[in-house]
Amino acid sequence: MGHSGREERIKDIFKELTSKELTPGLLLTLQKLAQKPNTNLEQFIASCKALTKLSSNNPIIFNELLELLKNKSEEDSTGPKKIAPSINKRKKFKIQLDLDDNEDELDSPVQKKPAPTRTLFKRIDKLKAKQLRQYSPTVKDPSPNSEQQTQNGHAETKDYEPTRSEVVEEDREWYDNDDDYGNLVPEPLSELPEEAKLLPVIRNIDNDDALRNTVQLYPIPLKQRMEWIPPFLSKFALENKVPTSIIIGSISETSSQVSALSMVNPFRNPDSEFSANAKRGSKLVALRRINMEHIQQSRDNTTVLNTAMGEVLGLENNNKAKDKSNQKICDDTALFTPSKDDIKHTKEQLPVFRCRSQLLSLIRENQVVVIIGETGSGKTTQLAQYLYEEGYANDRGKSIVVTQPRRVAAISVAKRVAMEMQVPLGKEVGYSIRFEDVTDSECTKLKFVTDGILLRETLLDDTLDKYSCVIIDEAHERSLNTDILLGFFKILLARRRDLKLIITSATMNAKKFSAFFGNAPQFTIPGRTFPVQTIYTSNPVQDYVEAAVSQAVKIHLANDCSSGDILIFMTGQEDIETTFDTLQEKFLQVYSKKFGTANFEEINDIEILPIYSALPADLQFKIFQDLHGTKRKIIIATNIAETSLTIKGIRYVIDCGYSKLKVYNPKIGLDSLVITPISKANADQRSGRAGRTAPGTAYRLYTEDTFKEDMYLQTIPEIQRTNLSNTLLLLKSLDVTDELSKFPFIDKPPLQTFLSSLYELWFIGAIDTSGQLTPLGLQMAKFPLQPSLSKILLIAVRNGCSDEMLTIVSMLSVPQVFYRPKERQKEADIARNKFFIAKSDHLTLLNVFEQWRANNFSSHWCNKHFVQYKSLVRARDIRDQLLTILKSQKIPVISSGKDWDIIKKCICSGFAHQAAKITGLRNYVHLKTGVSVQLHPTSALHGLGDLPPYVVYHELLMTSKEYICCVTSVDPFWLMEYGGLLYDIKRIKNDQEATTTGLFGEHYEHTLDKVEDDIDINIRRCKDMRDSVIQELKMTDNSNKEDKKQKTKKQNILNGKENSMKPFKRRKPFF
């Protein structure tokens, strides 16, 4: 077998063993293993398993691979020896744009560059040859211009249109999440910031393994970094008597003072049994998760889907039946338009109708009113109509705006109000969310928006002059944007006395809102609630899912179906699905013993219905259907059913006492979704669901002592448990106060989160050493993106890769791109792997979008390759929005072609503070904090044989472990260039560079050590850059001290404290 044939056979064998790519580094390692004389077949197989994931254990294949590697090693060793400069080992990648939907599989997106022929040179010094080999110039292919530009008008999908059942099965998470950024700011941008202009054009740096092993990065000690804090933060810390260590974050800092300034602990009593059970989670859920993994492994080994045997077994028919059932659901949910009389009758039955005149009178007499009303009182849909009828929208072209914390609420309420007013949606009544503006600037009088949209509108008009009345709905949810809006209006109302502000809330937080606005009057809409009996458990339950299932079965067996429906509160989707499955199993056991029932579908008096945000809208609709007492609905819901939904017929509530809360740790920059105890206010809201239509009963799966001692009075506001960098950048650009610390927060954020967010903005160049916005920061605030994403986009503009960066930033702004259906997880994993770009998840996302664009944005292509169609559509919308901003400034959008190192360095410029360094074979450690982290299993780097030494990541998430998500390999010199205040760099001397010892112990250095090579030059350049930043910090600090001294002297003169009779100077102490 020839040399080329042997190499092809090795690659074929490797493809049979694993789906991962055979990289040159991994191939070299395998050759070295095969060369060892004492390596037998078992040892070789074990070594291969340690290096990468394998899908086969066939010893025959491994034996063939071992022999081929031995022969290849011998051939390489007997070949002619040539001395030549090292070629560039970095792989060049090319996005494949010629894929066709008719092809069964994707071509590999990674194209290996053919090795150029080596040139013979004369023999030189061994050390000099090694240096030449390590630092030879990078061989670059010519970069063509952009192959394809994004068009505003997108190609229509000609080959396939999704059915309605497919559309409703798409992920609904985007519509149910908060709107953080809002719509496009059409204000024209000023010139490109000076910081972006002055950035050096990024040149490729050869990320050769030898170079990376020659230098090492280390975190700069905390004590040293504390000396490099910008003066405005040091001054703030000094004035507030807080340690400067909280500004930069330290996981080793455990003092009581620092703990009081850090994030709010989501557990009021962390040592209680109730809190411990929350941290452990449900055993039943964990057991189900393990069983599902075992079932999936069995399916993977014996899969018959889409085969002749699969058709015999009916697998394909089951999928078709599922589609039919989905279609049936869609038919059941067909919308109807009620008559005018029906609408009038429904509106008059609402509790708010009976107090209409008193409510409007109170609004006329006061600038701010707090309205308290339970879910179902009609405050959300009726209040805006009452104000419209009173003429608040007729004044000089002004309109009424209503904010909602969720997109789906803004859309649904706008549709309902338009139907009740019998006007077309988008005319008199409209809504505006990100990427959807269904309004008419001339005739829209009632506008429903997300709180993020209204917050972004303040950038265009800081007086909101076009609105006569603002309604902040569902304010008790205390979303971050709602809290910022409340602080903004507290400042604005003093300037606009004609503006009316109405805050609607459930009973929780109403007093706080009133006190915040100077004891504004409160108005309570009389409810129609009935008494609810609350029953606690006598002892703490060990498994809340098991206890909830048991209680639901008891209620159903002890009470007739006509007595009412059951609502079970759970923490999230996994808990809900486990409860759903376990309820079916338990009821089947009972009914099989009593009636001989063979399967759950034969039980005709129970309907179990889940409800959570990611569930398709048509399935969510089923919980509102009236079953007329023939069946009992058992609804399993998250806290979305506390206030956002009104479900008729609920008479029994089962409350597990927990919910999932997203918590941010500023010490390590970690977002984590944790199960925590609910608040007392949440518990009362849940219990109240049982008394909306008749007297009810609430079963609390915790003791009364737990309610009193382990639960906070109110839910922790989002502003006290989230990163504030984007919010603070927005407030800086609004310039509402001289200092951000003086902004009127209704609940102040933790001081550590506040200061660490400001430090992050300074670190990435958004604010200067005096705390003011830089030109770059001013431009960053114009983009509806997180600050780091805004920066990498602006840096990419200067470095000629803005076309690719537009796509990457857009893809990072949407939910999960890939999906794994339970019945086809192995197929989904294989399809996802084909998109992988080695050592970069960011470039993998770019690859996915480019492949989709090459296939005319086809939904059929997405379904075929297990890609979320709706996520890609959202990414395309975001990309168009950002492209419009760039084009309005006449900034060219340029492609870097094949040169992807430029893109990676631009990514590093915004995420240098989020870097990790490899330790051991497969683990990473956070380079700044020292926390051990792992690659997320969905990463393109996960399972690689040779992992890169340094990476940057987009997100750090904690589930069962600390995972870094969306990772890209970077050069250590890039990290030094953009993170020089966090890291130090050192050169590791090899054997030839080590000193030698003479006969009498004297040391002699190698003469070539004195010659400065490229690595030494780059190290010195990085340190010089850091020294210049430190010098600037010192100069600013000294200037501030001098200004303060002059100001004090001037004040003393004005106060008459300085006169000619000066006392003798005191002798300065010696210490």
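From the backbone N, Cα and C atoms, a Cβ is placed for every residue, glycine too.
The feature domain 'Helicase ATP-binding' is assigned by Swiss-Prot to 360-526, with sequence analysis given as support. Here Swiss-Prot flags Gly373, Glu374, Thr375, Gly376, Ser377, Gly378, Lys379, Thr380 as ATP binding site. As a published mutagenesis entry, Tyr386 to Asp appears in Swiss-Prot alongside the note: Suppressor phenotype. According to Swiss-Prot, the feature domain 'Helicase C-terminal' maps to 540-735, an assignment based on sequence analysis.
On the structure: features taken from Swiss-Prot.
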residue : record               : Cβ within 10 Å
Gly373  : ATP binding site     : 26
Glu374  : ATP binding site     : 22
Thr375  : ATP binding site     : 20
Gly376  : ATP binding site     : 20
Ser377  : ATP binding site     : 25
Gly378  : ATP binding site     : 20
Lys379  : ATP binding site     : 26
Thr380  : ATP binding site     : 24
Tyr386  : mutagenesis position : 16
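On a Cα basis, Tyr386 (mutagenesis position) lies 18 Å away from Glu374 (ATP binding site).
Cβ atoms within 8 Å of the centroid of the Cβ atoms of Gly373, Glu374, Thr375, Gly376, Ser377, Gly378, Lys379, Thr380 (the ATP site) belong to the same-chain residues Leu350, Pro351, Val352, Ile525, Thr646, site residues excluded. Across the domain 'Helicase C-terminal' (540-735), mean pLDDT in this model comes to 88. For the pair Lys379 (ATP binding site) and Tyr386 (mutagenesis position), the C-alpha distance works out to 10 angstrom. If you take the Cα of Thr375 (ATP binding site) and the Cα of Tyr386 (mutagenesis position), they are about 18 angstrom apart, rounded to a whole number.
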